[in-house]
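Here is what Swiss-Prot says about this protein:
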type    : residues                                                       : note
BINDING : ILE107, PRO108, THR109, GLY110, MET111, GLY112, LYS113, THR114 : ATP binding site
DOMAIN  : 94-261                                                         : domain 'Helicase ATP-binding'
DOMAIN  : 507-655                                                        : domain 'Helicase C-terminal'
MUTAGEN : ASP774 to Ala                                                  : Reduces the interaction with FKH1; when associated with A-785
MUTAGEN : SER775 to Ala                                                  : Reduces the interaction with FKH1; when associated with A-785
MUTAGEN : GLU777 to Ala                                                  : Reduces the interaction with FKH1; when associated with A-785
MUTAGEN : SER782 to Ala                                                  : Reduces the interaction with FKH1; when associated with A-776
MUTAGEN : GLU786 to Ala                                                  : Reduces the interaction with FKH1; when associated with A-776
Amino acid sequence: MASADDYFSDFEDDELDKLYEKAINKSVKETITRRAVPVQKDLHDNVLPGQKTVYEEIQRDVSFGPTHHELDYDALSFYVYPTNYEVRDYQYTIVHKSLFQNTLCAIPTGMGKTFIASTVMLNYFRWTKKAKIIFTAPTRPLVAQQIKACLGITGIPSDQTAILLDKSRKNREEIWANKRVFFATPQVVENDLKRGVLDPKDIVCLVIDEAHRATGSSAYTNVVKFIDRFNSSYRLLALTATPASDLEGVQEVVNNLDISKIEIRTEESMDIVKYMKKRKKEKIEVPLLLEIEDIIEQLGMAVKPVLQQAIELGIYEECDPSQINAFKAMQQSQKIIANPTIPEGIKWRNFFILQLLNNVGQMLKRLKIYGIRTFFNYFQNKCTEFTTKYNLKKSTNKIAAEFYYHPILKNIKNQCENYLSDPKFVGHGKLQCVRDELMDFFQKRGSDSRVIIFTELRESALEIVKFIDSVADDQIRPHIFIGQARAKEGFDEVKYTRKHAPKGRKKVERLHRQEQEKFLEAERTKRAANDKLERSARRTGSSEEAQISGMNQKMQKEVIHNFKKGEYNVLVCTSIGEEGLDIGEVDLIICYDTTSSPIKNIQRMGRTGRKRDGKIVLLFSSNESYKFERAMEDYSTLQALISKQCIDYKKSDRIIPEDIIPECHETLITINDENEIINEMEDVDEVIRYATQCMMGKKVKPKKAITKKKRVQENKKPKKFFMPDNVETSIVSASTLINKFLVNESGGKQLVTSNENPSKKRKIFKALDNLENDSTEEASSSLETEDEEVSDDNNVFIAEGQNGCQKDLETAIIRTGESLTTLKPLHNFERPNMALFVNDCGLPTKIEKNVKDIRGNQHNLEKEKSCTVDKNNMVLSLDDWNFFRNRYIPEGVSFDVEPNFVQYTKGVKVPHCHKVSKIITLFNDESNDNKKRTIDMNYTKCLARGMLRDEKKFVKVNDKSQVDNNSVNHDSSQSFTLSNAELDDILGSDSDF
């Protein structure tokens, strides 16, 4: 016989591995090689702490089994390469490799990444019968771009495609189930995977655009991690122009996206250079103005004592005051705050010193790169903020006070105000270079050309727009292009002072303060309205308004549309214009500033030279030239390292069987009319709308006025949780997770099956067998079994409550010689809130109508069943009361619900009669679960049932029988059959009958 340990044994190793690997077709075999390494020892021949004695080398061999996707073997013999466009060598090579392994495609902007993705999607659409192909892009405009490109290249039927954005979840489950090719943002795919709408096992191809975003816990990373838990047999293609800024960043992207191969090309690559449009780069070194150098020198003199103190404390490296770097100061301050070993006083002193150096570094950066106007706005705001707080004793930073109250700063402020009061003053030499470049460019190319100017700061963008508009003619039409966030408001000295000023204790002072606040608020509102009116009168008014309130998607779309149409021919953009938007063809790019990020620099320069030759102008001042050259050199080094296989790749499933080697068939794809219409559309929203209509199988109709309709709530499908294969998905009770054993006669253990499982027997009180239910039917039926002389003809119907529900009372039972009394109604309509009955102890006087009369009057009940309260506010109407009086039988009355009575009558607060008060008290005790009351009721009920059961003789209720009014005498002294032991058993139990 099997032992108990056999039944409680864990899973076998292979079964555990199967569950751990989620039953996917991927298997990993690890080989660990250990080698001894020399270590340092002390004089006692003990290994020093921290020394590793063994070197471990882990080698993982990954293999894949057959795919779970249903393949079309007739189509596997070849793959289609569209020849609708020029066949390029690098695209041909990348497509072939991307079909059989997960690939990161990093080629310059405008070199056809979308064509590569479309070709891969087309072939997996052909090779599989039901699997899903998903193209993800981070923004709506990019999604619309890819729809146009893919459908215009591949010719995939529009009825098999779907566009899923985050605006609506309507019919999402049906769309995922019925379509095969999807265009969506990664957030939509992630949410639908988590909601159980999309089955990760159905995905066979996933394309990720702008793949350099797949870092940290981004949506791209989360999507791939989720799919990997259930599916290892899918193809992933990642597209980007710049994978990362350094080797560690590239490795992170490779790990997050399960990349097996990187196909990287540069503008100088041999197989790509012949397809590149010419991009002429012009680097211009802009010297600093004398006014700027003077201000830099004065700032250095003011901050030198603080800088010297920081150098002596060892918290900042030694340098010239004009070379203070804000980023380095911020890094040092973060290190100090995170160091728990530094005493609090010293820590915060050092922090305030570095904070001041950070502010001065920001001032110097704005002054050197953007000019005096941008510098002065920041400088004045910081000075006003600190001096106001210091004067109000809200700041005690003496180190900062030494700088901000320095007399040199007052001189700087006066100089800047004098410079900026001149409308013809040029704050930086870069502005003059921008004007000269634009004038020369438009004279040669004409006003139909397009120009984009990139800058990092919003203040600088608005200054460039205003300067171009003031010095150029109507041939140059600039506009700002920024993000949605509102501009940061400067420090409001008046508001801060009033907020922290003494508020006063007297009521007059408080009222006066409130009136002043209302007046100031009205003045601010009036001033803002006047400023807005003045801005609207200027040609740059829309740019100024956008700089203050930000540009929402509608405004951005309108500006791009006007830029393509020619209403504006110069866009001054912040980082929002670097990627993710279809701005159109641009002939000239001017980089007003530069960054140390090669990704940003490459994205900026990639905006031109796509379909025709372009020009790039790089404006450098201060050390910007060094930063740019170093960033580009680092990126070139990174590309060389990637080409030398310095990345740790991950093996991916081939999906197609190893014995099948598809051949390339170059084919001219025929595009149907619907796809051709999408390919010709320019507006993003129009493309999305048309694709959505095609997805839903509707004909595209002109837009109509939106009318709100009442939503019809649809039956929601239950949420689906995706589970690994071969697991139980239902709830498993704890008892089924263990094996139960019994000791048999021979002393051995015997396994108990579910059928043999002994159940615990419940203690049954025999005395309660006949008292278990309180209904009159069961009471009467039990009586029928004891005396067969009970007639079957006498059925009494009693109307219950407002619902008019009728119960068939089998018989009315009374003792021989006994008569019934009745309660007399008090017909006092003047005082309806008095007690309903006069005789509290009375019973109905006579039963004058037989059963036939009762049945004949049932239609009266149906008419009156809705009338429970008459016009005089009585509990029952007169007819209802008469009906009840004539048909009342004591044994046929039971309470089924616990009403919530009030303590007084309805009309006025007159107490109820004694009997009604007792009933109210009874129900209150029942509602509050009064144990004493429950025991008393059980005791009384036992006595009553025992008396009824011992009755030997019963009489029939004859049609003509009459009972005397006052002749009922209940013999409460009748003996009952319950023994004392049975009664104690009942009353001592928890039974509540």
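Placement of Cβ uses the backbone N, Cα and C atoms for every residue, glycine included.
Heads up, this one's the original sequence, none of the swaps are in it.
For ILE107 (ATP binding site), the same-chain residues lying six or more positions away in sequence with a CB closer than 8 A to its CB are TYR90, ILE94, LYS113, ALA241, GLU263, ILE264, ARG265, ILE272. Excluding ILE107, PRO108, THR109, GLY110, MET111, GLY112, LYS113, THR114 themselves, the residues of that chain whose CB lies within 8 A of the CB mean position for the ATP site are, in sequence, ALA241. With a 10 A radius on its CB, THR109 (ATP binding site) counts 19 other CB atoms from all the protein chains. A C-beta separation below 8 Å, combined with a sequence spacing of at least six in one chain, links GLY112 (ATP binding site) to TYR85, ARG88, GLN91. Here the binding-site residues are PRO108, GLY110; the one with the fewest Cβ atoms within 10 Å of its Cβ is GLY110. The Cβ of THR114 (ATP binding site) has GLN145, GLN146, ALA149, CYS150, ILE153, LEU239 as same-chain neighbours under 8 Å, each 6 or more residues away in sequence.
For the recorded site, THR114 (ATP binding site), the DSSP three-state label reads helix.
Neighbour density for MET111 (ATP binding site): within 10 A of its CB lie 23 other CB atoms from the protein chains shown. A coil conformation is recorded for ILE107 (ATP binding site) in the three-state DSSP classification, outside any helix or strand. Mean predicted confidence for the domain 'Helicase C-terminal' (507-655): the pLDDT average there is 87.
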